[in-house]
Amino acid sequence: MNLLTVSTDLISIFLFTTLFLFFARKVAKKVGLVDKPNFRKRHQGLIPLVGGISVYAGICFTFGIVDYYIPHASLYLACAGVLVFIGALDDRFDISVKIRATIQAAVGIVMMVFGKLYLSSLGYIFGSWEMVLGPFGYFLTLFAVWAAINAFNMVDGIDGLLGGLSCVSFAAIGMILWFDGQTSLAIWCFAMIAAILPYIMLNLGILGRRYKVFMGDAGSTLIGFTVIWILLETTQGKTHPISPVTALWIIAIPLMDMVAIMYRRLRKGMSPFSPDRQHIHHLIMRAGFTSRQAFVLITLAAALLASIGVLAEYSHFVPEWVMLVLFLLAFFLYGYCIKRAWKVARFIKRVKRRLRRNRGGSPNLTK
């Protein structure tokens, strides 16, 4: 396998997904698979919800053109296909949370039974003692599947954010696997990025606002499920290339945001799935940043956290228990900012005003 072949495959995936996306958005408008504006959604017009369907089509295309072995490829496509189909039905008809959670659990069970993919160990997060899960690992795996799907679903609040965060996660996993010699799984991660990039271009309006599309629940479900599937492939077993604690850093922002928001809702006596405007992107936008600026800032923060995980994994210098402690400290800092969102927003606004005053009041230098 050489770089020219890999590059050619990735470009082919990108072009195929782009063409499929333009085709799918036309079909979506005819069948009513569109997002309509309401009091929580600020977009205008009917936006096709075909990002996830197009990404899935791109991955099917990937598995069709590549000639290297990807473990459990057929099983993954079947499981992911079911989730994308249910997600598309939810986008169109608004399926209840209980039905979706039941189907996600069923798919998780199929993954564990037929793919033998489940959490058997959490690594050496308590020092020299490996935390082996035993039968409890099956239940924790179902929770991990549900958590990953919902974590990526909840960050899909502003243009580009879901695509940006998912690309960060797949890039981090892909780099670790590539340098470890796990090229097949690494190419799968890079193929996910190639299939997501066309969606980001249309979602951000780079090719024109009239071509705008949304990912939809089908897309966020697919991305979350794919992330947890690849992490289970690579963090478990005797010769795993990624430590379980590194996975936390790779999906840090979506995971932190989900846990912090659900905890906040439960404390208020609300359903953990009830919508609100307390996510990290809402906090940043209340501080005076635009939607595009919030997207860039959050994606860069996710890339920074993922880089910490990648460097620690690659160097083998920092013990796993230390990485867990550092992650928990980062999480508590994140939770503190979310809990005091208005204070943080006011502080950032004051800093921005001072910077503008200092910039405006500085004397012009002349020769």
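Using the three backbone atoms N, Cα and C, a Cβ is placed for every residue, glycine included.
At each noted position, the model has the original residue.
These features come from Swiss-Prot:
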type	residues	note
MUTAGEN	Asp35 to Gly	Decrease in activity; both in vivo and in vitro
MUTAGEN	Asp90 to Glu or Asn	Reduces slightly the velocity and shows a small increase of the affinity for the transferase
MUTAGEN	Asp156 to Glu	Loss of activity; both in vivo and in vitro; when associated with E-159
MUTAGEN	Arg265 to Lys	Decrease in activity. Reduces binding to tunicamycin
MUTAGEN	His279 to Ser	Loss of activity. No binding to tunicamycin
Counting distance between Cα atoms, which of the mutagenesis positions Asp35, Asp90, Asp156, His279 is nearest Arg265 (mutagenesis position)?
His279
Rounded inter-Cα distance in Å - Asp156 (mutagenesis position), His279 (mutagenesis position):
10
Can you check what DSSP calls Arg265 (mutagenesis position), collapsed to helix, strand or coil?
helix
Around the C-beta of Arg265 (mutagenesis position), how many further C-beta atoms are within 10 angstroms, looking at every protein chain?
17
Measuring Cα to Cα, how many Å separate His279 (mutagenesis position) from Asp35 (mutagenesis position)?
20
Look up Asp90 (mutagenesis position) in the DSSP assignment and report helix, strand or coil.
helix
Between Asp35 (mutagenesis position) and Asp90 (mutagenesis position), the C-alpha gap once rounded to whole angstrom:
11
Across all chains shown, how many C-beta atoms besides its own are within 10 angstroms of the C-beta of Asp90 (mutagenesis position)?
20
Among the mutagenesis positions Asp35, Asp156, point out the residue whose Cβ has the most other Cβ atoms within 10 Å, with all shown protein chains included in the count.
Asp156
Just how many other Cβ atoms lie inside 10 Å of the Cβ on His279 (mutagenesis position)?
23
Where does Asp35 (mutagenesis position) sit in DSSP terms: helix, strand, or coil?
strand
Give the three-state DSSP assignment (helix, strand or coil) for His279 (mutagenesis position).
coil
